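Structure, as structure tokens:
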Amino acid sequence: MVLDLDLFRVDKGGDPALIRETQEKRFKDPGLVDQLVKADSEWRRCRFRADNLNKLKNLCSKTIGEKMKKKEPVGDDESVPENVLSFDDLTADALANLKVSQIKKVRLLIDEAILKCDAERIKLEAERFENLREIGNLLHPSVPISNDEDVDNKVERIWGDCTVRKKYSHVDLVVMVDGFEGEKGAVVAGSRGYFLKGVLVFLEQALIQYALRTLGSRGYIPIYTPFFMRKEVMQEVAQLSQFDEELYKVIGKGSEKSDDNSYDEKYLIATSEQPIAALHRDEWLRPEDLPIKYAGLSTCFRQEVGSHGRDTRGIFRVHQFEKIEQFVYSSPHDNKSWEMFEEMITTAEEFYQSLGIPYHIVNIVSGSLNHAASKKLDLEAWFPGSGAFRELVSCSNCTDYQARRLRIRYGQTKKMMDKVEFVHMLNATMCATTRTICAILENYQTEKGITVPEKLKEFMPPGLQELIPFVKPAPIEQEPSKKQKKQHEGSKKKAAARDVTLENRLQNMEVTDA
């Protein structure tokens, strides 16, 4: 995921100042641009010198051949005149005055200079890339410039009644319909582990079927993706911070052969966007085949580092969930990708409108965008039981930022193009099932249970097509369990012990002062 290097090169029509300004608007380090420009300039000088040295090496070989053809004496003198050693003034005439043995020595010295130059070039290339991959995509002009998404995300439009309040939050409702095992899930899988069961399994499957049918009717190709990716491929679709904060690493045998003890490093996907982005890696996509639209279905795995204490109960923010994703490869020409961007968010809006979920669309501030996104719109549903808007959909246009590193090119072949172009790539959530279930539970709650949304009825089993009944009391209204009481008593004892310790310390201080 990188920008075009020519954007940093003034002699190629680039504008480093524009990229520096973009970094500032993203509230990221603009100094990365200057470091990249410096490394790139040195890299280009190094490559130019290496090219010249190779030409001189070829000239030496040619001159040796001519001298051998003329049967000139080889000689045994390996001394090299001072004017030749600089290589900068080395010409065919200068070589013609040397013995074959001397020219061979010059050629060896040139080889050493080439190796040194190549080592420097590789070092500069790595330095340049380290800066390049941490510089974000160019921003769309409509992106709000701010580093505070809680205050400055721009509400673009609202659909439905986003003021109504209801009694229970999704945290209680998943228990009331007996569709969730949280404590046992945590014992088995750790923090945020859960079992989805009973009626909520049917509701989840209904959402998956309805979302896939909706996208299929709009020309999307359903695709079920791998759940893990090779490290070298994941590096091309994920930014560096995701490896620390989001992705799970999987270590396994590198071969199916029993005597092979090598190990392979892979990563669980955080979204089907990642494997679908790599689906056409190293390919040329023909203009007449675009857009290519995929409806990705996968389980997603996220560490949620940095989310400690947020949404710890229920199924809204979990480490594992199912998701249907819109993913599109688009032409880079004629504003086609931005037209597709609007089409994709509209598709998501119509899906949630059909489910009767109130929402607003927000334009995400520049400081909260990931490196790849040129612009991102979120659909945040109204949760009447929680009294808050919660994110259900993110829709991003990454332009050619992802495609460049994945080498997904636009057109036929390089021979038919004046300059290599890259396709534009877009992604948008259609339905993250656990979050959408939470939204349905809060919006469709009644005194007796959850009314099934009209569009999902045909996908639900007999007996559950109209109402999902409450079968358990709301946890918020229950007496504390024995375990909870024990934990509460333990907390009280610890607090009392701290108070006694503090009092003793104060008394000791008084004695000392006296």
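Positions of Cβ are set from backbone N, Cα and C atoms, glycine also.
Summarising the annotation, Swiss-Prot assigns L-serine binding site to Thr271, Arg302, Glu325, Asn427. There are 21 other Cβ atoms within 10 Å of the Cβ belonging to Arg302 (L-serine binding site).
Residues or ranges marked as ATP binding site by Swiss-Prot: Arg302, Gln303, Glu304, Val318, His319, Gln320, Phe321, Glu391, Leu392, Val393, Ser394. Taking Cβ-Cβ distances under 8 Å and a sequence gap of 6 or more within the same chain, the neighbours of Glu304 (ATP binding site) are Arg192, Glu246, Arg317, His319. In three-state terms derived from DSSP, Glu304 (ATP binding site) belongs to neither a helical nor a strand segment and is classed as coil.
Counting every protein chain shown, 12 other Cβ atoms lie within 10 Å of the Cβ of Asp51 (mutagenesis position). Swiss-Prot documents Asp51 to Ala as a published mutagenesis change and attaches the note Abolishes enzyme activity.
Less than 8 angstroms from the CB of Asn58 (mutagenesis position) sits no same-chain residue that is six or more residues away. One entry in Swiss-Prot concerns the mutagenesis experiment Asn58 to Ala. Its note says: Moderately decreased enzyme activity.
Annotation of the mutagenesis experiment Asp378 to Arg in Swiss-Prot: Retains nuclear location and abolishes enzyme activity; when associated with V-383. Note on Asp378 (mutagenesis position): other Cβ atoms within 10 Å of its Cβ, all shown chains, come to 24.
For the mutagenesis result Lys493 to Ala, the note given in Swiss-Prot is Abolishes nuclear localization; when associated with A-482 and A-485.
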Residue among binding-site residues Arg302, Ser394, Asn427 with Cα closest to the Cα of Asp51 (mutagenesis position): Asn427
Cβ-Cβ neighbours of Glu325 (L-serine binding site) (radius 10 Å): 26
DSSP three-state assignment (helix, strand or coil) for Asp51 (mutagenesis position): helix
Residue from Phe321, Asp378, Leu392, Ser394 whose C-alpha is spatially nearest that of Asn427 (L-serine binding site), among the recorded positions: Ser394
Cβ-centroid neighbours of L-serine site Thr271, Arg302, Glu325, Asn427, 8 Å, sequence order: Ile269, Ala270, Ser272, Glu273, Gln274, Gly296, Cys300, Lys323, Thr429
Residue among recorded positions Thr271, Arg302, Glu325, Asp378 with Cα closest to the Cα of Ser394 (ATP binding site): Asp378
